[in-house]
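Noted in Swiss-Prot for the protein shown:
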- 16-19, 38-44, 85-87, 110-112, K132, 152-154: NADP(+) binding site (BINDING)
- F85 to V: Confers some isoeugenol synthase activity; when associated with Y-88 (MUTAGEN)
- I88 to Y: Confers some isoeugenol synthase activity; when associated with V-85 (MUTAGEN)
- V114, P258: substrate binding site (BINDING)
- K132 to R: Reduced activity (MUTAGEN)
- K132 to A or Q: Loss of activity (MUTAGEN)
- K132: active site, proton donor/acceptor (ACT_SITE)
- F314 to A: Reduced activity (MUTAGEN)
Amino acid sequence: MEENGMKSKILIFGGTGYIGNHMVKGSLKLGHPTYVFTRPNSSKTTLLDEFQSLGAIIVKGELDEHEKLVELMKKVDVVISALAFPQILDQFKILEAIKVAGNIKRFLPSDFGVEEDRINALPPFEALIERKRMIRRAIEEANIPYTYVSANCFASYFINYLLRPYDPKDEITVYGTGEAKFAMNYEQDIGLYTIKVATDPRALNRVVIYRPSTNIITQLELISRWEKKIGKKFKKIHVPEEEIVALTKELPEPENIPIAILHCLFIDGATMSYDFKENDVEASTLYPELKFTTIDELLDIFVHDPPPPASAAF
């Protein structure tokens, strides 16, 4: 999508968030003029200063400032939204600005997790997925060029969640039988690959799925590999599916949402529950010169310099 050797200009919403910051860094690493839209009162000043030192252009504003968004769109080629779950429907404001500007060559909505058009989840998570589907249908109805990215599980986040490397206990919780397969990828890789596909003509109006064969595993296999890495055996405490389903009904919103996500990923195995369609593409096949960090390599990182645990907003 680069013309005359010029790199595409990329605008990122949610660039200071958990996955968005990796997209900003990936965009800068690949040499793209990179704009980061942020609230005027953002608390992420240190991160924004880092982005600026790396060459990012920081634009402060609110999503309600329609005219400002339109003018900003006219300066860029590609728009990526990495807004968190509570802001999913705010993407309609981004879409309105894209439609008025009329020049955007590619829009990537805030997907990046499960492939929402292929799965069904328990009600608390299904309601969030449905909001993402609404954004997709609006993109298609407006004939906005798009790429939908299904990056599956964020590896650092879920290794921290499942294995609890910061917790010295001798027990590990297993959700369901622990035998459902799932795909997970290192957040830094997700950021870099997403920038690659955002400017790749082969990904235009397609679903790109991050499912390299080296990064498919079960909970039990993950625990076994971790035990070998650190030379320690854990007692596995299984939480049965019925108990998890019951919790999604008993807990208030939004506390029931993470439980429903655990069910979707690690009991239903949603990231591996569907076959590829003709218009899908698996990310690792596009770029033989790149390599996803394998789960084994990521566990080595956790042994020597574990990434800090993170929390998600719902």
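Cβ coordinates are placed from backbone N, Cα and C, and glycine is handled just like the others.
Don't look for the substitutions in this one, it keeps the originals.
Not measured: the values here are computed from a predicted model.
Swiss-Prot feature annotations superimposed on the structure.
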residue : record                 : Cβ within 10 Å
T16     : NADP(+) binding site   : 22
I19     : NADP(+) binding site   : 21
P40     : NADP(+) binding site   : 7
S43     : NADP(+) binding site   : 9
P86     : NADP(+) binding site   : 11
I88     : mutagenesis position   : 20
D111    : NADP(+) binding site   : 25
V114    : substrate binding site : 26
K132    : mutagenesis position   : 22
F314    : mutagenesis position   : 16
* Asked: Among all the protein chains here, how many other CB atoms are within 10 A of the CB of F85 (mutagenesis position)?
  -> 16
* Spatial neighbours of N152 (NADP(+) binding site) among the recorded positions F85, V114, P258 [C-alpha, 10 Å] -> V114
* For P258 (substrate binding site), write down the residues of its own chain that are at least 6 apart in sequence and whose Cβ falls under 8 Å from its Cβ; none is a fine answer. => A312, F314
* Count the Cβ atoms, other than its own, that fall within 10 Å of the Cβ of N152 (NADP(+) binding site), considering every protein chain shown. => 26
* Asked: In terms of Cα spacing, which of the binding-site residues T16, S43, D111, V114 are within 10 angstroms of K132 (mutagenesis position)?
  -> D111
* C-alpha spacing of V114 (substrate binding site) relative to P86 (NADP(+) binding site), in angstrom -> 17
* Between D111 (NADP(+) binding site) and I88 (mutagenesis position), how far is it from one CA atom to the other, in Å? -> 9
* Can you grab the distance from F85 (mutagenesis position) over to T16 (NADP(+) binding site)? Cα atoms, rounded to a whole Å. => 14
* **Pairwise Cα distance for V114 (substrate binding site)/T16 (NADP(+) binding site) [Å, integer]** => 21
* Asked: Is I88 (mutagenesis position) helix, strand or coil when read with DSSP?
  -> helix
* How many whole Å apart are the CA atoms of I19 (NADP(+) binding site) and I88 (mutagenesis position)? -> 14
